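Annotated in Swiss-Prot:
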- Ser64 to Leu: Abolished ability to promote phosphatidylserine exposure. Promotes localization to the cytoplasm (MUTAGEN)
- Gly94 to Arg: Abolished ability to promote phosphatidylserine exposure. Promotes localization to the cytoplasm (MUTAGEN)
- Ile215 to Thr: Does not affect ability to promote phosphatidylserine exposure (MUTAGEN)
- Thr356 to Ala: Decreased phosphorylation; does not affect the phospholipid scramblase activity (MUTAGEN)
- Ser361 to Asp: Mimics phosphorylation status; does not affect the phospholipid scramblase activity (MUTAGEN)
- Ser361 to Ala: Decreased phosphorylation; does not affect the phospholipid scramblase activity (MUTAGEN)
- Thr375 to Ala: Decreased phosphorylation; impairs the phospholipid scramblase activity (MUTAGEN)
- Thr375 to Asp: Mimics phosphorylation status; activation of the phospholipid scramblase activity (MUTAGEN)
Amino acid sequence: MPLSVHHHVALDVVVGLVSILSFLLDLVADLWAVVQYVLLGRYLWAALVLVLLGQASVLLQLFSWLWLTADPTELHHSQLSRPFLALLHLLQLGYLYRCLHGMHQGLSMCYQEMPSECDLAYADFLSLDISMLKLFESFLEATPQLTLVLAIVLQNGQAEYYQWFGISSSFLGISWALLDYHRSLRTCLPSKPRLGRSSSAIYFLWNLLLLGPRICAIALFSAVFPYYVALHFFSLWLVLLFWIWLQGTNFMPDSKGEWLYRVTMALILYFSWFNVSGGRTRGRAVIHLIFIFSDSVLLVTTSWVTHGTWLPSGISLLMWVTIGGACFFLGLALRVIYYLWLHPSCSWDPDLVDGTLGLLSPHRPPKLIYNRRATLLAENFFAKAKARAVLTEEVQLNGVL
């Protein structure tokens with residue numbers, strides 16, 4: 001097997017293994033936190049963690065099942081029967097099965113001297129779905145739970161060891177999910193080269209530094225006004241949902257699924273930027289950044305005016321504002337640096353070893369298998385590359401949604 005193909009296959013296996021370990025680690029950490037809260041008599045905190053965990057799991061399995069049923073039956077001929085897959089999703093094990101199946105696909109190709117184009121393309125197809133589901137899971141479950149834990153810490157004035165573990169792992173996990181999703185989208189467009197190490201590091205850092213202050217601002221407001229944070233969330237969520245509806249998204253195979261997607265995207269936009277439609281993205285990204293920044297400033301200012309520079313728990317609000325502001329502007333600077341100098345937006349035509357996937361060369365024959373979901377998102381994210389990318393209509397003709 002050529003070295004480049006072997007590296008591609010090995011990467012799929014590693015991604016599948018990391019996804020499985022991350023899923024299990026998050027589950028163990030959540031259940032550990034629930035047990036600790038119950039032992040401390042904090043039943044409301046334990047219930048909130050379980051509610052967040054449950055609703056995220058249900059939505060994740062629902063997305064996974066809708067995508068499976070939308071795909072042609074012959075595409076997943078190596079998977080389990082449809083009734084058994086339905087049972088796995090009902091038991092909340094659909095995402096875990098996807099990770100295991102993706103890793104199995106990669107391992108099976110490791111024993112082939114020269115994997116076929118179809119096998120390599122199918123491995124990419126599975127990896128793209130896993131990356132999208134992991135991103136959804138990060139914002140449906142990890143981000144709200146991280147906000148809850150930070151609010152608890154701010155209320156109590158101290159953090160237990162399991163809380164510090166959850167906070168650090170959640171911040172890193174969410175930022176990694178954003179990076180992995182961004183990298184996976186580039187495999188859908190022939191004119192987009194893959195991210196290098198320096199570009200990946202800067203992309204990871206600016207997402208971490210911009211997301212952190214936003215979550216901390218919401219957590220601060222939640223700690224000070226625990227009965228009003230739900231009203232704040234639903235108010236902004238409705239505004240963001242209306243904004244998404246105006247953009248006319250077309251991601252899911254039917255209208256009901258599309259509204260589920262819009263509801264989920266509105267939740268993600270409450271915390272971070274996510275491009276949901278085609279066209280030039282810079283204007284929408286700037287509008288969203290100003291909107292979220294203004295809202296975060298309003299949340300912090302309200303907490304400051306009502307409680308002064310010290311929270312009832314004894315934590316210095318001035319210290320939190322200083323650190324959060326520094327992180328935000330550093331993250332904003334890194335974001336500008338990334339898109340000005342490190343964003344690989346040029347078109348290139350590399351020499352490829354025979355038998356490799358050939359995703360980046362516009363002169364190679366079209367792939368036999370396309371992930372239409374990821375291709376649509378990639379065309380939205382990389383608007384300039386859409387003209388050189390595989391057209392959505394051509395993807396549909398290939399029979400893969």
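Glycine residues also receive a Cβ, built from the backbone N, Cα and C atoms like all the rest.
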Distance, Ile215 (mutagenesis position) to Gly94 (mutagenesis position) (CA atoms, angstrom): 29
Between Ile215 (mutagenesis position) and Ser64 (mutagenesis position): CA-CA distance (Å): 27
Rounded distance in angstrom between the Cα atoms of Thr375 (mutagenesis position) and Ile215 (mutagenesis position): 30
Under 8 Å by Cβ from Ile215 (mutagenesis position), counting only residues of that chain that are 6 or more apart: Thr143, Leu146, Thr147, Leu150, Phe271
Number of other Cβ atoms within 10 Å of the Cβ of Thr375 (mutagenesis position) across all protein chains: 22
